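J.: In case it helps, Swiss-Prot gives these features for our protein:
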- His35 to Ala: No change in radiotolerance; when associated with A-48 (MUTAGEN)
- Phe48 to Ala: No change in radiotolerance; when associated with A-35 (MUTAGEN)
- His82, His86, Glu113: Zn(2+) binding site (BINDING)
- Glu83 to Gln: Radiosensitive. Lack of protease activity (MUTAGEN)
- Glu83: active site (ACT_SITE)
- His86 to Ser: Radiosensitive (MUTAGEN)
- Cys175 to Ala: No change in radiotolerance (MUTAGEN)
- His217 to Leu: Strong decrease in radiotolerance (MUTAGEN)
Amino acid sequence: MTDPAPPPTALAAAKARMRELAASYGAGLPGRDTHSLMHGLDGITLTFMPMGQRDGAYDPEHHVILINSQVRPERQRFTLAHEISHALLLGDDDLLSDLHDEYEGDRLEQVIETLCNVGAAALLMPAELIDDLLTRFGPTGRALAELARRADVSATSALYALAERTAPPVIYAVCALSRQEDEGEGGGAKELTVRASSASAGVKYSLSAGTPVPDDHPAALALDTRLPLAQDSYVPFRSGRRMPAYVDAFPERQRVLVSFALPAGRSEPDADKPEAPGDQS
């Protein structure tokens, strides 16, 4: 018989502590550019080099952070913040002790990686910045676009951070055109699909990656016209079910950033829920 899984509060407490570490570290930085991010790590050097499929690594024995020089700048930036979070975590004996008490093996490694993502998000996207954008723009596609731009991170990274700070029941999504598989010559036609999705606390489902967005949906119309669009519409679940929502779609280059504000009382799934909890990428 295996031991019961640790209660969710253990991970929640660890995430809260990781955010505190990142916020404290970030408060002492002169800026958020690449070299300023390293300012608080005495004796640790930063090296960019080709790393194949790896984004980066932190080597505490040799006091060096390695970043893949062949990936996009915004990915390098998030990876750097992730590796800095590894250094911060290793410097907190109490947090390390708590983690080893609660987890072991592969699960311990998974939790550590999760915490370093939490730390990276808190470092690059401080709560004050997110709250300011939510105050100015509300929980909208525009807020998501502004967060990604001002924090200089990918829209996918931004949507998870924005969802965590959003109080009302809202689903966020990054959508882009993708070519559908087709056995005919020239391949299939392009279709707007969900690339990533996350929801605010209390919303037990989100949109699966690859979910198609109908051509007449506000998100598709916004991308087609290159104009922001906000109106009453629906969440287009892959199952075909449509949940009423106020849709705010903000087109940006070849993608559209979308928020789905759910009606009050619809944040909990019912017996005919459209998507499995956590079904996202």
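Even glycines carry a Cβ here, placed using N, Cα and C.
Given the structure is predicted, the values throughout are model-derived calculations rather than measurements.
Relative to the rest of the structure, where do these features sit?
T.: Taking the Cβ of His35 (mutagenesis position) as reference, residues of its chain lying under 8 Å away and at least six apart in sequence are, in sequence order, Leu46. Reduced to three states, the DSSP call for His35 (mutagenesis position) is helix.
The Cβ of Phe48 (mutagenesis position) lies under 8 Å from the Cβ of Leu66, Ile67, Asn68, Ser69, Gln76, each of these being in the same chain and 6 or more residues away along the sequence. Annotation note: Phe48 (mutagenesis position) sits in a strand segment as assigned by DSSP.
The Cβ of His86 (mutagenesis position) lies under 8 Å from the Cβ of Tyr58, Pro60, Ile112, Cys116, each on the same chain and at least six residues away in sequence.
For Glu83 (mutagenesis position), the count of additional Cβ atoms within 10 Å of its Cβ stands at 26 [all protein chains shown].
Other C-beta atoms found within 10 angstroms of the C-beta of Cys175 (mutagenesis position) number 29, with every protein chain shown included.
Its Cβ taken as reference, His217 (mutagenesis position) is surrounded by 23 other Cβ atoms within 10 Å in the chains shown.
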J.: What is the Cβ neighbour count of His82 (Zn(2+) binding site) at a 10 Å cut-off, with all protein chains included?
T.: 25
J.: Any idea what DSSP makes of His217 (mutagenesis position), helix, strand or coil?
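T.: For His217 (mutagenesis position) - judged by DSSP and reduced to three states - the answer is coil.
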J.: Quick one: Cα separation, His217 (mutagenesis position) versus Glu83 (mutagenesis position), in Å?
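T.: With the alpha carbons as reference points, the distance is 40 Å.
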